[in-house]
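According to Swiss-Prot:
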ACT_SITE  Cys53  active site, nucleophile
ACT_SITE  Tyr184  active site, proton donor/acceptor
BINDING   Trp86, Arg119, Val120, Thr121, Ile122, Glu137, Ser138  glutathione binding site
DOMAIN    161-285  domain 'GST C-terminal'
MUTAGEN   Cys53 to Ala  Loss of activity
MUTAGEN   Cys248 to Ala  No change in activity
Amino acid sequence: MGLLIDGVWRDAWYDTKSSGGRFVRKESQYRGGLDAGFRGEPGRYHLYAGFACPWAHRVLIMRALKGLEEMISVSMVNAYMGENGWTFLPGDDVVPDSINGADYLYQVYTAADPTYTGRVTIPILWDKVEKRILNNESSEIIRILNSAFDDVGALPGDYYPAEFRPEIDRINARVYETLNNGVYRSGFATTQEAYEEAFYPLFDTLDWLEEHLTGREWLVGDRLTEADIRLFPTLVRFDAIYHGHFKCNLRRIADYPNLSRLVGKLASHERVAPTINLRHAKAHYYGSHPSVNPTGIVPVGPAQPLPGLTLQS
């Protein structure tokens, strides 16, 4: 995982020395498409994503739920992220860059801004007409996809309904800080103190979610919402990846009946299932983080995957 500095690629891991061993995620820089007047146009936008990344996964889920596969084209990165960051080099599940012809994701960023400085991440929502990055913040891209294409043929369904927004926002805030990002804060910590600061709140949140789901089918109200969509990619990767690779090993999701049920329900959803590729995700995490797993060995297990999943999912 490197970064661009004034448009020049640098292969550099995260700096944790200046933060006491803590992993600090930088904010996304492209935040367009959120104004009230924004309307989607079929064929105008292109998504850069990948099966490994949980942030991209939530966007792939929303794209599928809204039936936008024909309206928003996609490129999918290689599982392996090495000295050049994310790539479109040939490999399993890769969909080449048909828009900018990039071999490396950083070339998409420099196509938008030759002097860009910052991390090079997915997902990216690219505007083909203006030849620029519209947005690279996953939480905002899913909001765009949720409603911006409703008047041009998207499937019905509002996953951020007005009546539930305060509750969705409340759950999202805790889940992001302690769980979605918490697994990274645990896994990329370089001091014991920083690791434990992330570790214990993570499991407090899992315990809280398990209790919250008692007698409930979904996190908010009686329907699938954005809160479930944002939680699911972390849960689906947890036992096979985060439990071992990121040292989040107090409990498994399999030890939480209600959370396991939620995973099974979404993993078996006809539109969500094709977005899951656990084999690809395992290959990425275990093979692309030499500071965490120097040998690059990919574990075979778990022996009993979560409901709706297989080791080849």
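Each position is counted from 1, following the chain as shown.
Placement of Cβ uses the backbone N, Cα and C atoms for every residue, glycine included.
Describe the structural surroundings of these features, if you would.
Around the Cβ of Cys53 (mutagenesis position), the same chain contributes Ile122, Pro123, His284, each under 8 angstroms and 6 or more positions distant in sequence.
Reduced to three states, the DSSP call for Tyr184 (active site, proton donor/acceptor) is helix.
Ile122 (glutathione binding site) falls within neither a helix nor a strand when secondary structure is assigned with DSSP, and so counts as coil. Of all Cβ atoms in the shown protein chains, 22 besides its own fall within 10 Å of the Cβ of Ile122 (glutathione binding site).
DSSP classifies Cys53 (mutagenesis position) as coil under the three-state reduction.
For Cys248 (mutagenesis position), applying a Cβ distance below 8 Å and a minimum sequence separation of six or more within one chain yields Val183, Ser186, Gly187, Phe199, Leu202, Phe203, Phe238, Tyr242.
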Using all protein chains shown, find which of the recorded positions Trp86, Tyr184 scores highest when you count other CB atoms within 10 A of its CB.
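Answer by Cβ density within 10 Å: Trp86.
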Which numbers of helix, strand and coil residues does DSSP report for the domain 'GST C-terminal' (161-285)?
91 helix, 0 strand, 34 coil
